[in-house]
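Q: The structure's right below; bear with me while I get my questions together.
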Amino acid sequence: MKFLDQEKRRQLLNERHSCKMFDSHYEFSSTELEEIAEIARLSPSSYNTQPWHFVMVTDKDLKKQIAAHSYFNEEMIKSASALMVVCSLRPSELLPHGHYMQNLYPESYKVRVIPSFAQMLGVRFNHSMQRLESYILEQCYIAVGQICMGVSLMGLDSCIIGGFDPLKVGEVLEERINKPKIACLIALGKRVAEASQKSRKSKVDAITWL
């Protein structure tokens, strides 16, 4: 297995940015779309619960309909080559003895994980569905981070979008997906302009070494 050297890693980390406008003429190849989908599928999650479903939108008309409910992100979404809709599972779907959890793991893994997960729901969340919902969203955002970094490694660009009306976007998608619960959107494509200089806290302000 080959790894990038330190200089290349740092370069990629600095070049990754939230792209605000994409090349509207750029079209993903089927290979690129499959690779992005696989990056998403392989994302890590607590207890390997994978409490998500990813919807890849490449249809221009459908993108336009979703963009209409994304406030100030409309033009950016319309310019993107694809839009990934990150849907979260509902808390009821993650209950230990429910259909989803009982069919998620191989049997040898399930007998170890399910009791531990059930205990965690009691000890950490006090069986609160609201806390479980927050936990599910946390897992989705872990996947979002992996997707955006993975896309950058492909030489492509992304922008995480939280500014949208989830109910309206859900209505657009409902004809194709059964009652989606949307965590966030990710616009994907190729930048049209170079990124501005990255602005971050200094190491002193961002990191404490103990």
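Placement of Cβ uses the backbone N, Cα and C atoms for every residue, glycine included.
Mutagenesis annotation in Swiss-Prot: C19 to Y, described as Loss of function and acquisition of resistance to metronidazole; the structure shown retains the original residue. The note that Swiss-Prot attaches to the natural variant T31 to E is: In strain: HP500, 69A and ATCC 43504 / NCTC 11637 / JCM 7653 / RPH 13487; resistant to metronidazole. Listed in Swiss-Prot is the natural variant H53 to R, annotated as follows: In strain: ATCC 49503. The natural variant M56 to I is recorded by Swiss-Prot, whose note states: In strain: ATCC 43504 / NCTC 11637 / JCM 7653 / RPH 13487; resistant to metronidazole. Among the natural variants in Swiss-Prot is K64 to N, noted as: In strain: 69A. According to Swiss-Prot, the naturally occurring change A68 to V is described as follows: In strain: HP500. The natural variant R90 to K is recorded by Swiss-Prot, whose note states: In strain: ATCC 49503 / 60190. As a natural variant entry, H97 to T appears in Swiss-Prot alongside the note: In strain: 69A. According to Swiss-Prot, the naturally occurring change G98 to S is described as follows: In strain: ATCC 49503 / 60190. Under natural variants, Swiss-Prot gives P106 to S with this note: In strain: 69A. Residues annotated as NADP(+) binding site in Swiss-Prot: G150, V151, S152, L153, M154, G155. In Swiss-Prot, the entry for natural variant A183 to V states: In strain: ATCC 49503 / 60190. The structure shown retains the original residue.
On this model, are these features tucked inside or out on the surface, and what's nearby?
A: Note on C19 (mutagenesis position): other Cβ atoms within 10 Å of its Cβ, all shown chains, come to 24.
Within the same chain, no residue at least 6 positions away from T31 (variant position) has a Cβ under 8 Å from its Cβ.
Secondary structure from DSSP puts H53 (variant position) in a beta strand.
Under 8 Å, Cβ to Cβ, and six or more positions away along its own chain, M56 (variant position) finds L33, I36, A37, A82, L83, M84, V85.
Listed in sequence order, K78 are the same-chain residues six or more apart from K64 (variant position) with CB atoms under 8 A from its CB.
A coil conformation is recorded for A68 (variant position) in the three-state DSSP classification, outside any helix or strand.
Taken residue by residue with DSSP, R90 (variant position) is part of neither helix nor strand, so it is coil.
Within the same chain, residues at least 6 positions away in sequence whose Cβ sits under 8 Å from that of H97 (variant position) are I114. For the recorded site, H97 (variant position), the DSSP three-state label reads coil.
Around G98 (variant position), the C-beta neighbours below 8 angstroms that are at least 6 residues distant in the chain are S92.
Within 10 Å of the C-beta of P106 (variant position) we count 8 further C-beta atoms, all protein chains included.
The DSSP secondary structure for G155 (NADP(+) binding site) is coil. If you draw a 10 Å sphere around the CB of G155 (NADP(+) binding site), it holds 10 other CB atoms from the protein chains shown.
Secondary structure from DSSP puts A183 (variant position) in a beta strand. All chains included, 23 other C-beta atoms sit within 10 angstroms of the C-beta of A183 (variant position).
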Q: Tell me, how many other CB atoms lie within 10 A of the CB of L153 (NADP(+) binding site), whichever protein chain they belong to?
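A: Taking every protein chain into account, the count is 13.
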Q: Could you list the residues of the same chain, at least six apart in sequence, whose Cβ is under 8 A from the Cβ of V151 (NADP(+) binding site)?
A: I36, I39, D157, S158, L188
Q: Any idea what the Cα distance is from G155 (NADP(+) binding site) over to C19 (mutagenesis position), rounded to a whole Å?
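A: It is 13 Å, counting Cα to Cα.
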